[in-house]
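What follows is one structure encoded as structure tokens, with my remarks underneath.
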Amino acid sequence: MTAILERRESESLWGRFCNWITSTENRLYIGWFGVLMIPTLLTATSVFIIAFIAAPPVDIDGIREPVSGSLLYGNNIISGAIIPTSAAIGLHFYPIWEAASVDEWLYNGGPYELIVLHFLLGVACYMGREWELSFRLGMRPWIAVAYSAPVAAATAVFLIYPIGQGSFSDGMPLGISGTFNFMIVFQAEHNILMHPFHMLGVAGVFGGSLFSAMHGSLVTSSLIRETTENESANEGYRFGQEEETYNIVAAHGYFGRLIFQYASFNNSRSLHFFLAAWPVVGIWFTALGISTMAFNLNGFNFNQSVVDSQGRVINTWADIINRANLGMEVMHERNAHNFPLDLAAVEVPSING
């Protein structure tokens, strides 16, 4: 009888836990995805803060030339970064227990791999948690779909690109200047500026910013005034009110006359879908571009594509970009190799004929 009571009590505790996890009445929804999201993001955040402050230099290129990234080793907020895991480790799974000592783990950049893998798992669970909460509330799933764009972008630079290049040392450093360095080296090695998917991503991000500013300014300019001239127009809105807060007909008429009639939306739902879809699709394409360039399917190469009647090259902007790429490639990892990879790959002529 005692055993039966204990089993019922344990089932009751489990049931209460399940109800609490999935309850939409909590101040912050947890959900089953949140059970995994919370510890992974806490781990990634904690290790990032500690490593950014105090991690020792990391042998990123695997040539016994450590690079300092933490504040206590001479960096500031701008120059500081979590240095990627050493090229000597490559793509190996490198937890603390795989190293001979903590010092070795730190020297080989173990914190980077720990942070990145926990972070990617955490943000993927955050996306799942968005879907889960939408499902519980009877909402459509588009919030999670929109969030999939930055998740895909992060996965591309932190996981797919290192896999394609063969080492976590090629991943994006976790810092401001490290991000810029990653971008410059990426351009040098893959000519990303000439890749159509990157162009679509630029159109998505800048276009999304433009459309957001246009929409916000149109709405703000066509508010239905509920207050006097001496009060803020914002005071005329009450949370949950059924009435429209702005005159979409006026906004539609203004924009239609400013550009042309069919440039303006007359359906609020299709308008907001467009505002969400434009940047999301653009960032999806950017992530896809990074993922293809990870395996060296690079941007277009129009070098020396224009010649005169004598066969002399007429330089185009593509040739200027190529010259800049060579300069950037020469300068990065300058002690790891003597020549840019594309120059070193040229077949050497035979001396003996």
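Placed from the backbone N, Cα and C atoms, the Cβ positions cover glycine too.
Predicted, not measured: the structure shown is a model, and the values here were computed from it.
As given in Swiss-Prot:
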{"type": "BINDING", "residues": "HIS118", "note": "chlorophyll a ChlzD1 binding site"}
{"type": "BINDING", "residues": "TYR126", "note": "pheophytin a binding site"}
{"type": "BINDING", "residues": "HIS198", "note": "chlorophyll a PD1 binding site"}
{"type": "BINDING", "residues": "HIS215, HIS272", "note": "Fe cation binding site"}
{"type": "VARIANT", "residues": "SER222 to Lys", "note": "In cv. Borszczagowski"}
{"type": "VARIANT", "residues": "PHE285 to Ser", "note": "In cv. Borszczagowski"}
- What residue among the binding-site residues HIS198, HIS215, HIS272 has the most other CB atoms lying within 10 A of its CB? HIS198
- Query: Closest to HIS198 (chlorophyll a PD1 binding site): which of the recorded positions HIS118, HIS215, SER222, HIS272, PHE285, going by Cα position?
  - Reply: PHE285
- Measuring Cα to Cα, tell me the gap between PHE285 (variant position) and HIS272 (Fe cation binding site) in whole angstrom. 21
- Query: Nearest to HIS272 (Fe cation binding site) in three-dimensional space, by Cα, is which of the recorded positions HIS118, TYR126, SER222?
  - Reply: SER222
- Message: Around the C-beta of the residue listed as 'pheophytin a binding site', how many further C-beta atoms are within 10 angstroms, looking at every protein chain?
- Response: 19
- DSSP on SER222 (variant position), three-state: which is it? coil
- Message: Give me the CA-CA distance between SER222 (variant position) and HIS215 (Fe cation binding site), in Å, as a whole number.
- Response: 11
- Note on the structure: Rounded to a whole number of Å, the separation of the Cα atoms of HIS215 (Fe cation binding site) and TYR126 (pheophytin a binding site) comes to 28
- Note on the structure: Whole-Å Cα distance, the residue listed as 'chlorophyll a ChlzD1 binding site' to TYR126 (pheophytin a binding site), is 12
